[in-house]
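The structure appears below as structure tokens.
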Amino acid sequence: MEAALLVCQYTIQSLIHLTGEDPGFFNVEIPEFPFYPTCNVCTADVNVTINFDVGGKKHQLDLDFGQLTPHTKAVYQPRGAFGGSENATNLFLLELLGAGELALTMRSKKLPINVTTGEEQQVSLESVDVYFQDVFGTMWCHHAEMQNPVYLIPETVPYIKWDNCNSTNITAVVRAQGLDVTLPLSLPTSAQDSNFSVKTEMLGNEIDIECIMEDGEISQVLPGDNKFNITCSGYESHVPSGGILTSTSPVATPIPGTGYAYSLRLTPRPVSRFLGNNSILYVFYSGNGPKASGGDYCIQSNIVFSDEIPASQDMPTNTTDITYVGDNATYSVPMVTSEDANSPNVTVTAFWAWPNNTETDFKCKWTLTSGTPSGCENISGAFASNRTFDITVSGLGTAPKTLIITRTATNATTTTHKVIFSKAPESTTTSPTLNTTGFADPNTTTGLPSSTHVPTNLTAPASTGPTVSTADVTSPTPAGTTSGASPVTPSPSPWDNGTESKAPDMTSSTSPVTTPTPNATSPTPAVTTPTPNATSPTPAVTTPTPNATSPTLGKTSPTSAVTTPTPNATSPTLGKTSPTSAVTTPTPNATSPTLGKTSPTSAVTTPTPNATGPTVGETSPQANATNHTLGGTSPTPVVTSQPKNATSAVTTGQHNITSSSTSSMSLRPSSNPETLSPSTSDNSTSHMPLLTSAHPTGGENITQVTPASISTHHVSTSSPAPRPGTTSQASGPGNSSTSTKPGEVNVTKGTPPQNATSPQAPSGQKTAVPTVTSTGGKANSTTGGKHTTGHGARTSTEPTTDYGGDSTTPRPRYNATTYLPPSTSSKLRPRWTFTSPPVTTAQATVPVPPTSQPRFSNLSMLVLQWASLAVLTLLLLLVMADCAFRRNLSTSHTYTTPPYDDAETYV
């Protein structure tokens, strides 16, 4: 492995910690890979090496994922596997999660390599190396080491399901490994009289993902939103999973016969695509209070996986406008945060935006020891004595041109600069004004920080004076967060349009030299002061006038017309964008009537809180700086502006709740489902405020409390002892019946929950498959010679001889220290017991399709039968006539000589 890493110019290392039960796959998130902004042809070649240990012998599996095209495809399967088994390519997936992050997923119950007999139980995963070669030929590497060896135990997983779970017509959608679903449910008591606990299980295609509430339960449900964290089995994503329980009934108005209505939103992750679109989400919840007896309930929802491209993979970008005179212009690139005067490994690249030829447009690459790159036209560069890098461009012509510059230091920390060069008109006497700083604080990390997995974005401080802004000038504060700081939540900016804007001349007719104001130009310039980096023989600059209207531009200030998204905007359907061009601004409480429509001519769609993340064809929300604002535009002045902040720092409609930790909780809202499988309903009609996160789908920031330490042991989850006064010994899914974990409840079996199309589920409902359960369950199982039935039973088509054992035997887990023997524990978990009141779901009864009628009447069928008989009779007559004719011919013929076959006997 060490020899292989020598080819890497930049290497990131991480330690992977797998805990809990084995869900049938393992997932490794790999952040901080560079995807260059403003470039639709910037691809990357990716190869992965997986290092195994087989009984003390090293084994290497090489996977070729080919070329990644982040603008057109998000999920990749290996094109080839070298050193692996015959079906190894079917056991791996590589997925783009947005913000430069990849996720490698591998099945854990099937061996991807060939081993000899007796070695099946000795295969452990040691490390993963990812090789990422960008369009400039730079090799970026990520080495992920397993904190403890992960043993792969090959086994067949039986088909598992849960009986008597109320079905819903709501579909749970998975985007970029994050599931998002909002379900209606009912509890017997009002909010302040209830507690609440929830567990989920996702089953399909030999994958079994379980998620439980971290704190066990919500001890008291409050009016409004009740937020909580959940933990899922297997790999723990750096973006936490969570949920929100919201009371939707008035305090004193229960639903007759069912109780009080609530809305439950769940966002577990990671959810592997290996589940498939036929998988099912089971939600088991419990809630009760001192005034009423509670119970355990179960509802289920179908799962579909979206092929939608996640939010931009592009690196965050600082934007700078430069207006120059003459033939040349220069921009100075400062050092990155991790760089010092002795850093040996520094790389600078440059390319013109929107190239169309990968063979010729990516030749401008410099290092500390390299000379002038071959094939780099109209661009030259050199390191100065203070380690800044000066780039000089020439021969640009009169039209503005955009140059993308990146600078990377030793530990792969990268800053990206978007510089727009505009040539001043020949008639003016304005001296060249260059902004060569690009940053307000050189010690601030910009681009891709090495100390955090959360993607960096650019922020602008709130102004304390009059609001005077343009679409292309924001705070000079650069993007990024320092090591250990709280991650910044990216939010699409109304100004990010992705188009290049021109900087017209704004010279006053009464002054030889005019420096434009940020937002408007006075018709008669008065006495003014000079701007930085600009020389003027006459001190004449118009003072900023908020909301003033320019007589030349004829457009109002952005501060007078910008409409920001409101938090109460409700979108019952996802992905609606305006069919018109320019800018679409969401109005308060706007409702989008159409599912999945996108406009091919829309320049920018300002997302509502219920539909976040750009659709296919949209430009990056991180790095697309333009001169367009909502409600009117003000073109960029001729002089240099400060570096543009690509992301607005003020996002209306978001709610931030923090506690004692800096890690943010991602509850991903729904996004545009253009490529979703058809479903009967959409689940984006929740009335709760939507959430933002560092990932593309957004969501409200909820800072979770980070535990002091993570246990490396694999302790089986189990259900608690029953409450006093209860008699049922059934336990929850995947749990034994001996635990006393707080928040988990068991109650007496009673009335089953309400089905989707019937008032009440019948007792002992059976599944369509032969059912055999472990002793913990009671659905169609034989225990001690007694046949019993019950609700919530989990059933399987596999015999108990293969997966027998009692319910207290732990399931297979990631083993950190010893080899795992072949599993004999039951894969059929105890059922989930139900009691009243029944669950009601907001679903319509599926209508029974009408019985199809015959296409022909009896008379028509009779005519067809007689016609067929006539045809057959005619054919028979023709055959008989032909035979008679041939018989007549044969009888009239006489031989004059013997037959030829006996000719030798006649001489």
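Any Cβ shown, glycine's included, is placed from N, Cα and C.
Here the residue is the original one, but Swiss-Prot notes a mutagenesis experiment at this spot, GLU21 to Ala: 40% loss of interaction with host CR2. Over all protein chains present, the Cβ of GLU21 (mutagenesis position) has 21 other Cβ atoms lying within 10 Å.
Among the mutagenesis entries in Swiss-Prot is ASP22 to Ala, noted as: Complete loss of interaction with host CR2. Every protein chain shown contributes to the tally, and the Cβ of ASP22 (mutagenesis position) ends up with 25 other Cβ atoms within 10 Å.
Here Swiss-Prot notes a mutagenesis experiment, TYR151 to Ala, with the remark: Complete loss of interaction with host CR2. All protein chains considered, the CB of TYR151 (mutagenesis position) has 22 other CB atoms within 10 Å.
One entry in Swiss-Prot concerns the mutagenesis experiment GLU155 to Ala. Its note says: 60% loss of interaction with host CR2. Just so you know, the Cβ of GLU155 (mutagenesis position) picks up 19 other Cβ atoms within 10 Å once every protein chain is counted.
A 10 Å cutoff on Cβ-Cβ distances gives ILE160 (mutagenesis position) a total of 21 other Cβ atoms nearby, all chains included. A strand conformation is recorded for ILE160 (mutagenesis position) in the three-state DSSP classification. While the structure shown retains the original residue, Swiss-Prot records the mutagenesis experiment ILE160 to Ala with this note: Complete loss of interaction with host CR2.
According to Swiss-Prot, the mutagenesis experiment GLU201 to Ala carries the annotation: 30% loss of interaction with host CR2. Its Cβ taken as reference, GLU201 (mutagenesis position) is surrounded by 26 other Cβ atoms within 10 Å in the chains shown.
One entry in Swiss-Prot concerns the mutagenesis experiment ASP208 to Ala. Its note says: 60% loss of interaction with host CR2. The Cβ neighbour count for ASP208 (mutagenesis position), using a 10 Å radius over every protein chain in view, is 24. ASP208 (mutagenesis position) falls within a strand when secondary structure is assigned with DSSP.
All protein chains included, GLU210 (mutagenesis position) registers 26 other Cβ atoms within 10 Å of its own Cβ. Quoting Swiss-Prot on the mutagenesis of GLU210 to Ala: 60% loss of interaction with host CR2.
One mutagenesis experiment catalogued in Swiss-Prot, ASP215 to Ala, is accompanied by this note: 30% loss of interaction with host CR2. For ASP215 (mutagenesis position), the Cβ neighbour count at a 10 Å cut-off comes to 14, with all displayed protein chains included.
Here the CA atom of GLU21 (mutagenesis position) lies 15 Å from the CA atom of GLU155 (mutagenesis position). Following the DSSP three-state reduction, the secondary structure of GLU201 (mutagenesis position) is strand. Cα spacing between TYR151 (mutagenesis position) and GLU21 (mutagenesis position): 12 Å, rounded to the nearest whole number. Candidates ASP22, ILE160, GLU201, ASP215 (mutagenesis positions) were compared with ASP208 (mutagenesis position); those inside 10 Å Cα-Cα are ASP22, ILE160, GLU201.
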